[in-house]
Amino acid sequence: MAKVMIVGAGGVGSVVAHKCAALEDFTDILLASRTVAKCDQIAAHIGSPKVKTAALDAFQVSDTVKLLQDFGADLLINVALPYQDLVLMDACLEAGVDYLDTANYEPPDVAKFEYSWQWAYQDKFKDAGLMALLGCGFDPGVTGVFTAYALKHHFDEIHYLDIVDCNAGNHGQAFATNFNPEINIREITQKGRYHEDGVWQEIDPLSVHRDINYPHIGDRPSYLLYHEELESLVKNIPTLKRARFWMTFSEAYINHLRVLEAVGMTRIDEVEYQGQKIVPLQFLKAVLPEPASLAENYSGQTSIGCYIKGVKDGQAKTYYIYNNCDHAVCFAEVGSQAISYTTGVPAALGGLMMVQGKWKQAGVFNVEEMDPDPFLAKLGEMGLPWHEVVNGPFPFDD
């Protein structure tokens with residue numbers, strides 16, 4: 001039995017709260033955000049006496065520590081902004097609480113995300129006897145668990161990994177992002193990167209693409225970009241010769257993005273407007289649709305998986321493991337779209353693994369360092385069934 005504090009009341013925070021409320025292991029849930037009205041709305045939708053709400057500015061470490069201590073939290077699940085990862089980790093250390101997040105740290109003034117800042121907390125968490133589990137959404141998150149499962153059950157060595165992420169849904173908007181617009185646009189407008197033969201290769205943003213066939217969806221144009229799980233996977237699976245990440249974008253989305261970039265609306269530095277300092281990308285976020293608002297009219301599916309190639313018993317082997325998720329089904333269950341759902345469910349499940357002691361070690365860890373079996377045994381029951389194709393077509397032999 002455990003108490004969990006969830007920080008963040010966006011689309012993902014809502015899913016995490018719904019899923020935690022449905023789990024017997026979580027006896028008390030505190031949903032905290034700068035805008036407490038959002039927390040109250042989510043709590044009302046869940047309708048469980050287990051869920052309480054609170055206002056919190058997560059940048060204020062002392063406020064977070066007090067809230068954690070007053071609540072008696074065993075675990076903090078961070079689904080707020082990546083800018084807040086380090087201050088929330090600091091608060092957990094001070095309050096003596098385990099930590100879980102879904103995205104690695106990113107400094108507000110530089111569009112650059114990497115694990116080094118959080119990995120540097122290893123000794124602090126280990127010495128405190130606390131655990132910090134990093135990147136426990138879907139990608140990063142389930143993709144790392146998928147890869148660990150493949151290594152445990154199907155391969156002696158993994159040589160090639162291509163993570164593929166398709167959203168074939170339709171939300172009816174001319175242009176909108178499926179999660180925080182500021183974070184989303186920063187991610188895809190920076191240089192693409194992939195790891196090959198021990199070296200990081202860099203490409204211009206969205207300059208490499210190919211059609212990839214996704215189950216029950218078909219061919220979709222997929223763009224090579226940098227995604228954070230590549231950094232931890234090449235560290236934790238040193239036999240990898242190449243690791244890449246692909247994501248689908250429609251032509252209309254790319255065109256909108258390029259126009260916004262060309263006119264300066266994706267800038268993250270301050271500009272002066274009518275005597276005030278504003279950041280263009282933050283202003284753009286304010287005028288774009290709130291991602292959670294897309295859920296009601298969303299149709300279609302997502303498909304996220306890992307194409308893996310390596311060696312088992314001296315023989316070459318290919319393996320594909322994936323999940324498809326339906327936007328409308330997610331909305332019917334918890335009132336969210338599938339992007340939020342596929343991130344929030346693994347976060348709640350990762351928290352469950354921690355409080356049950358199945359994933360429990362002192363220090364800072366990525367999900368692929370944990371035993372994948374208990375997590376994947378529960379993932380389908382939690383709403384994200386997964387599928388395998390052994391020695392099927394491998395579309396990346398080029």
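Cβ atoms are placed via backbone N, Cα and C, with glycine included.
In Swiss-Prot, a mutagenesis experiment is listed as ASN104 to Gln, annotated with the note 210-fold decrease in catalytic efficiency. Among the mutagenesis results in Swiss-Prot, GLU106 to Ala has the note: Strong decrease in activity. The residue drawn here is the original one. Experimental mutagenesis at this site is recorded by Swiss-Prot as PHE113 to Ala, annotated: 2-fold decrease in catalytic efficiency. Under the heading of mutagenesis, Swiss-Prot lists PHE113 to Trp and annotates it as follows: 10-fold decrease in catalytic efficiency. One mutagenesis experiment named in Swiss-Prot is ASP139 to Ala, and its note says Retains 50% of activity. Experimental mutagenesis at this site is recorded by Swiss-Prot as ASP165 to Ala, annotated: Loss of activity. Among the mutagenesis entries in Swiss-Prot is GLU187 to Ala, noted as: Strong decrease in activity.
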Quick check: of the mutagenesis positions listed here (PHE113, ASP139, GLU187), which one has the Cα closest to that of GLU106 (mutagenesis position)?
PHE113
Cα-Cα, whole number of Å: GLU187 (mutagenesis position) versus ASP165 (mutagenesis position)?
14
Reduce the DSSP letter at GLU187 (mutagenesis position) to three states and note it down.
helix
So among ASN104, PHE113, ASP165, all listed as mutagenesis positions, which is physically nearest to ASP139 (mutagenesis position)? Use the C-alpha atoms.
ASP165
For PHE113 (mutagenesis position) and ASP165 (mutagenesis position), determine the Cα separation and express it in whole Å.
19
Rounded Cα-Cα span from ASN104 (mutagenesis position) to ASP165 (mutagenesis position), Å:
18
If you skip the near sequence neighbours and keep only those at least six away, which residues in the chain come within under 8 angstroms of ASN104 (mutagenesis position), Cβ to Cβ?
PRO82, ASP85, PHE113, GLU114, TYR115, TRP117, GLN118, LEU134, GLY135, PRO140, GLU228, GLU231
Just to be sure I understand the packing, how many Cβ atoms besides its own are within 10 Å of the Cβ of ASP139 (mutagenesis position)?
24
